[in-house]
Structures are given as C-alpha cells and as structure tokens.
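Trainee: Pasting the feature list from Swiss-Prot:
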type: DOMAIN; residues: 105-218; note: domain 'PX'
type: MUTAGEN; residues: TYR145 to Ala; note: Abolishes binding to phosphatidylinositol 3-phosphate
Amino acid sequence: MATPYVPVPMPIGNSASSFTNNRNQRSSSFGSVSTSSNSSKGQLEDSSVGTCKHTNVQDQMDSASSVCGSPLIRTKFTGTDSSIEYSARPRDTEEQHPDALNWEDRPSTPTILGYEVMEERAKFTVYKILVKKSPEESWVVFRRYTDFSRLNDKLKEMFPGFRLALPPKRWFKDNYNADFLEDRQLGLQAFLQNLVAHKDIANCLAVREFLCLDDPPGPFDSLEESRAFCETLEETNYHLQRELLEKQKEVESLKKLLGEKQLHIDALETRIRTLSLEPGASLYVSRAEGGQILRVQSSVLQVNRDVLDEESRADHKPHFNSREAGSAIADIEVAQLAYNAEDD
C-alpha cells in the first residue's frame, strides 16, 4: 500500500497567484476527496481538509473554463471498451472548437456507479459518478455528499426559482449503514437527473466544475491519487481472478460429470442396437435378485419348430392296441403261476 499523502496547509491570500498561474496543479489527495469548487463569488474553500485553492472569476472568464478541484480518484473510459485511459486532449482544441462538444445541445445524465467508504485518515463516503460528454468520451469523478450539498447551495443562489431536492442528512444514526447509503445514492441520482433536465442549470459554471466538463481529469493530477487507484484496481483484479478460478473448477467438474453421463448413454444405445440386429424375436426378462441379474430367454420360433418335429414323428410310429397288451400280460401271469405250482 502507498504511504498516505499528507496535505500541507497553504495560506490563501499569499499563494493565490501561484495557484492561478499554474492551472494544472491540484491539491486533492486520497484522504481528501472533497476539495472545493468555485462559488458564485469566485472563491474556493474546503472545510473538510487543510488543502485550499483560490481563483477569481475574472481569470475563469478569460480562460473560458475553470479548474475542477474536487475529484480524487479519476480516470477516463473510452466507449464500451474495458481498457482504461486518461483524457489527453488539449484545452485549446476544446476552446477553438466549441461546436464539437454536444453537452450543451444534448446533456447526458451523469450516472452514479456506486459508493465507497474510505478510511485513510477520516472515515467518509465517496460516490463514483460516470460523466459522458459525448458517446466517445466519458470519465469518472468521485464526490462526497458535502460536494452535492455545496453545489445545491450555489444553485439556489444562481437560480432562486428552482428547487432541487437533496436526500436529507442523517444526524443521530450510523451514516455508513448499507441500506442508508443505497437510499442516499438513489436520492443523489435523482438530484443529477433533475439537474441536467434544465439546460441553463446543466450548462452553468458550478455544474461544469462539479462534473469537470471543461477540464477532464488527466493522469498527472496527483501521484497519490494514481497510486491509490492502481491499488484499488489490483485488489479488484485479485478478487476477480479468484472468482474466475472457482468458476473454472466448477465448469471442469460439470464437464466431467457430463462425460460420464454421455458414456453411459452411448453404452445403452450400443446394447439396444445389438439386440435389434439379432435374428428372431427374443424376449428378455431381467430381474435383480440377491445382487445377481437373472436372464431368461425363450425363442418362439425354436419352440414352434420343435412342436412340428414331434408331431411328424408321431405319425410314423405303429399304433398300440390296448386289448392285445392286456391279453399278453394275462398269459404271462398265468404261466408264471403254473410254473410256481409245479415247483411246489
């Protein structure tokens, strides 16, 4: 893990010019997601951390855009590709060709992708917002609830006739409860939808700074931010790889079971095919008894053939006369009795 970056407090009055001259210097850190954004009077201030940044309205009007001071972990996604890259388009291109930007013509609703509870130095929750400036260009900014509240206060001053409702604060219960955070995420998403529904509000300076429309995040905003984001990606990648290995093991087990079942089905089909090719109609009766399989086979054609042979042999045999047989037996018995009487 990278060593936490500790911001150094800077005086606002003496160092304002140095911050204004170098527009690429940003003083956000991984522990202070919510740095300040410009108010309607032109002064930036952040009450959450010690880092501060000061510009004035005249400089912002001269440069036709302002510095986005709040995003912590920021990256840019191109299209639907999962590869990550940062915005490298120069500001001059955007200033010289304002027609190429379609945010003014057709603003897209920023999407809150989720939230994360940070515990680097002070525990707080950040919400990840996906901003789409065009179908080919989008990026992610991280905002705290206080950033939304500060933006809402600015919009009330700039547009008194509009009232954009924010989810209420929670004073006495746990602010890190999962159900509470999910409900707050839905409320913040509704806030963003109502915000971009009005063209004047969606294109005002405060909203453009909040979403970094004029200054898309780059790769060199903060070294600590880049390190923290890379560590988050590494941890996510590790968990995804473990989940992938578990799924692969499950797939291999199912493939093995499927192969065994297929072999059993093939064996049954082979046996059925063999029985259908045997001559004659054979009747098989299988019954499991005492752990053994008893097989009884009877051939109807063989039985019929044996019956016909026995009938034909019976036609050629001499007929037997029961009367003659009875007289012969009587003669033998009489002779035997006479012989026995002579012996006596």
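The chain as shown is numbered from 1 upward.
Glycine residues also receive a Cβ, built from the backbone N, Cα and C atoms like all the rest.
Each of the listed features needs to be described in terms of its position in the shown structure.
Mentor: Remark: secondary structure over the domain 'PX' (105-218) totals 43 helix, 27 strand, 44 coil, with classes taken from DSSP.
Note: TYR145 (mutagenesis position) has non-local neighbours THR125, TYR127, LYS169, ARG184, LEU188, i.e. same-chain residues 6+ apart with C-beta under 8 A of its own C-beta.
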Trainee: For the domain 'PX' (105-218), what's the mean pLDDT in this predicted model?
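Mentor: Mean model confidence (pLDDT) across the domain 'PX' (105-218) is 83.
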